[in-house]
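S.K.: Right, I'll just put the structure down here and ask away after.
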Amino acid sequence: MDGFSRRRMLMTGGALGAVGALGAATRALARPLWTWSPSASVAGTGVGVDPEYVWDEEADPVLAAVIDRGEVPAVNALLKQWTRNDQALPGGLPGDLREFMEHARRMPSWADKAALDRGAQFSKTKGIYVGALYGLGSGLMSTAIPRESRAVYYSKGGADMKDRIAKTARLGYDIGDLDAYLPHGSMIVTAVKTRMVHAAVRHLLPQSPAWSQTSGGQKIPISQADIMVTWHSLATFVMRKMKQWGVRVNTADAEAYLHVWQVSAHMLGVSDEYIPATWDAANAQSKQVLDPILAHTPEGEALTEVLLGIVAELDAGLTRPLIGAFSRYTLGGEVGDMIGLAKQPVLERLIATAWPLLVAFREGLIPLPAVPAVLWTLEEALRKFVLLFLSEGRRIAIDIPDVNRPS
């Protein structure tokens with residue numbers, strides 16, 4: 001499958017040949033056959049090509065050229081000036097990069113401002129749940145996604161995981177920000193920069209022997225399937241868990257929250273034919289692309305330890321066992337084992353019993369419950385975590401890499 005790109009596939013095999021090639025590749029990589037229909041997408045139609053073999057034909061050649069020309073340091077310096085959606089691009093950018101960025105910053109025609117506003121308000125209103133699930137649910141689940149763990153670990157960002165996690169948190173904050181897609185917001189900027197980072201990693205990581213030896217046969221990282229795996233570990237997982245916890249979510253708020261993530265996927269370069277149009281479609285796609293691929297890797301376990309170490313800095317490690325137990329409760333014991341979360345049987349049983357009561361109280365469904373004091377300690381620790389990583393004042397520079405992780 002060397003050099004297997006969407007363009008080459010369509011040129012050399014035709015539809016029937018492509019299906020055969022994709023089926024063989026799926027078996028080799030132990031991936032389920034791609035059967036999700038584009039009729040369930042925001043586009044409503046599509047050619048149905050497996051996103052495993054679709055990358056970013058707009059961004060990838062441009063960023064490869066920028067890297068090969070040695071322009072990354074100068075470009076990063078210029079891009080530090082670009083922080084708001086309504087800002088003009090900085091002067092001095094290479095022409096091909098400027099052209100790409102001007103195109104990439106355009107919102108999709110189907111974006112609904114009212115839905116985006118409502119979705120952002122929902123994220124703010126449910127901030128304690130959304131923030132905790134992003135960080136201690138989705139963030140830790142990402143370490144059980146082998147490709148994501150290895151792409152992070154062996155890329156330049158893997159050398160400074162605290163900075164890498166902060167940048168990931170920045171994306172989560174910007175998506176949920178009340179001003180995310182407004183002129184004075186910054187989500188368009190964050191999305192375009194992240195899309196360029198992904199393109200740079202696709203160019204660089206295949207040059208890493210360490211990544212190539214552990215990639216499971218993948219020749220180019222961060223396919224559109226990989227992006228949607230991450231998307232589901234965030235959007236679909238968070239909505240599913242909130243409903244399981246008994247958080248009150250009405251239909252309009254759920255649809256608005258989904259719309260925020262639909263627009264964000266588009267802005268990150270995902271083809272509209274892979275973006276679910278409804279939560280039912282999202283759950284169906286998640287069961288196909290996310291659930292079967294969760295697994296243990298040494299890289300993922302190492303990243304879990306780094307993340308929990310950062311959380312421990314909040315209070316010198318006093319609540320680390322509690323946070324670990326909450327994460328196991330949130331992710332489930334199977335995923336907890338995959339990523340090396342220590343078992344905390346007593347705390348896990350306590351949280352499983354009392355956390356739903358605490359949620360019901362916060363949602364105004366029951367009076368103040370009689371829960372162990374440790375649960376209030378947990379809630380306070382979660383609030384500190386959310387404030388630390390989703391703080392508006394935390395300005396993070398998203399830089400394009402020009403090297404892999406140093407060996």
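The backbone N, Cα and C atoms fix where each Cβ goes, and this holds for glycine too.
Below, the features straight out of Swiss-Prot:
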- HIS198: heme binding site (BINDING)
- MET1 to Ala: Impairs clear zone and aldehyde formation (MUTAGEN)
- ARG6 to Ala: Impairs clear zone and aldehyde formation (MUTAGEN)
- ARG7 to Ala: Does not impair clear zone and aldehyde formation (MUTAGEN)
- MET11 to Ala: Does not impair clear zone formation (MUTAGEN)
- ARG164 to Ala: Loss of catalytic activity. Still contains a heme group (MUTAGEN)
- THR168 to Ala: 2% of wild-type catalytic activity. Still contains a heme group (MUTAGEN)
- HIS198 to Ala: Loss of catalytic activity. Loss of heme binding (MUTAGEN)
- HIS203 to Ala: No effect on catalytic activity and on heme binding (MUTAGEN)
- HIS232 to Ala: No effect on catalytic activity and on heme binding (MUTAGEN)
- HIS259 to Ala: No effect on catalytic activity and on heme binding (MUTAGEN)
S.K.: Around the Cβ of HIS203 (mutagenesis position), how many other Cβ atoms lie within 10 Å? Please give the count over every shown protein chain.
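M.R.: So the number of other Cβ atoms within 10 Å of HIS203 (mutagenesis position) is 20.
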S.K.: I'd like to know which of these mutagenesis positions, HIS198, HIS232, is least surrounded, judged by other CB atoms within 10 A.
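M.R.: Comparing Cβ neighbours within 10 Å for the mutagenesis positions HIS198, HIS232, HIS198 has the fewest.
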S.K.: Calculate the distance in Å between the alpha carbons (Cα) of HIS203 (mutagenesis position) and HIS259 (mutagenesis position), and round it to a whole number.
M.R.: 31
S.K.: Can you count the other CB atoms that lie within 10 A of the CB of HIS259 (mutagenesis position)?
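M.R.: There are 19 such Cβ atoms around HIS259 (mutagenesis position).
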S.K.: Taking the Cα atoms as reference points, how far is HIS232 (mutagenesis position) from HIS259 (mutagenesis position) in Å?
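M.R.: Each residue's Cα considered, HIS232 (mutagenesis position) and HIS259 (mutagenesis position) end up 14 Å apart.
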S.K.: Rounded to an integer, what is the Cα-Cα distance in Å between HIS198 (mutagenesis position) and HIS259 (mutagenesis position)?
M.R.: 23
